[in-house]
Amino acid sequence: MARHVWQAGRFEIGLDKPKIMGIVNLTPDSFSDGGVYSQNAQTALAHAEQLLKEGADILDIGGESTRSGADYVSPEEEWARVEPVLAEVAGWGVPISLDTRRTVIMEKALALGGIDIINDVAALNDEGAVELLARQADTGICLMHMQGLPKNMQINPKYQDVVGEVARYLKARAAECIAAGIAPQRITLDPGFCFGKTLQHNITLMRHLPELMAETGYPLLIGVSRKSMIGELTGETDAAARGHGSVAAALAAVARGAKIVRVHDVKATADALKAWEALGINL
């Protein structure tokens, strides 16, 4: 089903043109910018404001690193990281996404107010998560595919048919949400690049995004920014220096139908999309 609007809390986000989700990591150990914006809330808020100036349509705020092999973070620590920033950005009048896989963090944030989207790498598998979101009238949801858990997901991931298996998993998660009373227009899906996938799995998924979107019937949100696949493709070992490859991958995703791209390098991505569209490429 073709859909051109994502119901996301206070906003109906138009998907007729690709949207940019800017990443605000409040973690000391994220793979790319860990510790850069987690020192204090004011540093993080200044970064978030800069992302909006550069062209971000959505801010995605997270307090737990889900990189491969990431250390455990308690729910108390995760909430302590995100709460002061969420409390401030809630009044900015822009779509705010919370990147979390814990029901308790979702519940606290939704009670705080001003949170429009729950972006969950675990696809609402935490106990009570689906029921919590079903009780919300309009909160947007992004369900992501991951094989395994962050601590072990990159240890020899295997698939018989990566596109088919990812599609079936995401369809099943979306179906559970709808059965619980969540409206389909609130749902987007993320195939989970580099979450329990080899480089070849990631390449195959990217090349077959149109089939994945057709099979699932939902808009796709794609996150490839600065990830290991970009490093493997370009030979760049420094995650922070993978911006050029990340922009190219974001454009490749959009060209294949992705509606939202989650990125660190907002200005470069926004400029690339503007130039590409102006030069007559059908996005």
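Heads up, the Cβ atoms here are built off N, Cα and C, so glycines get one too.
Don't expect the noted substitutions in this model, because it carries the original residues.
Residues or ranges marked as Mg(2+) binding site in Swiss-Prot (evidence: similarity to another entry): Asn25.
When Cβ atoms from all protein chains are considered, those within 10 Å of Lys227 ((7,8-dihydropterin-6-yl)methyl diphosphate binding site) total 22, not counting its own. Annotation comment: Swiss-Prot describes Thr66, Asp99, Asn119, Asp190, Lys227, Arg262, Val263, His264 as (7,8-dihydropterin-6-yl)methyl diphosphate binding site, evidence class similarity to another entry.
According to Swiss-Prot, the feature domain 'Pterin-binding' maps to 18-274, an assignment based on sequence analysis.
A natural variant is reported in Swiss-Prot for this position, Val36 to Ala, and the note states: In strain: BT054.
Just so you know, the Cβ of Gln50 (variant position) picks up 13 other Cβ atoms within 10 Å once every protein chain is counted. Listed in Swiss-Prot is the natural variant Gln50 to Arg, annotated as follows: In strain: BT054.
For the naturally occurring variant Ser68 to Pro, Swiss-Prot gives the following note: In strain: BT054.
For the natural variant Asn152 to Thr, Swiss-Prot gives this note: In strain: MO124. The structure shown keeps the original residue.
Cβ neighbour count for Ala174 (variant position): 22 (other Cβ atoms within 10 Å of its Cβ, all protein chains included). For Ala174 to Ser, Swiss-Prot lists a natural variant annotated as follows: In strain: MO124.
Quoted from Swiss-Prot, the note on natural variant Thr188 to Ile is: In strain: MO124. Long-range Cβ neighbours of Thr188 (variant position) (same chain, at least 6 residues apart, Cβ-Cβ under 8 Å): Trp6, Gly140, Ile141, Cys142, Leu143, Tyr218, Pro219, Leu220, Leu221, Lys259, Ile260. Thr188 (variant position) carries a strand DSSP state (E or B).
All protein chains included, Thr204 (variant position) registers 16 other Cβ atoms within 10 Å of its own Cβ. Looking at Swiss-Prot, the entry for natural variant Thr204 to Ala says: In strain: BT054 and MO124.
Quoted from Swiss-Prot for the published natural variant Tyr218 to Phe: In strain: BT054 and MO124. Its Cβ taken as reference, Tyr218 (variant position) is surrounded by 23 other Cβ atoms within 10 Å in the chains shown.
For Gly243 (variant position), other Cβ atoms within 10 Å of its Cβ number 20. Here Swiss-Prot describes Gly243 to Val as a natural variant; the accompanying note says: In strain: BT054 and MO124.
On the backbone, the CA of Lys227 ((7,8-dihydropterin-6-yl)methyl diphosphate binding site) and the CA of Gly243 (variant position) stand 10 Å apart. If you take the Cα of Asn119 ((7,8-dihydropterin-6-yl)methyl diphosphate binding site) and the Cα of Thr204 (variant position), they are about 24 angstrom apart, rounded to a whole number. In the three-state DSSP assignment, the secondary structure recorded for Thr204 (variant position) is helix. The binding residues for (7,8-dihydropterin-6-yl)methyl diphosphate are recorded as Thr66, Asp99, Asn119, Asp190, Lys227, Arg262, Val263, His264; their greatest pairwise CA distance is 18 Å.
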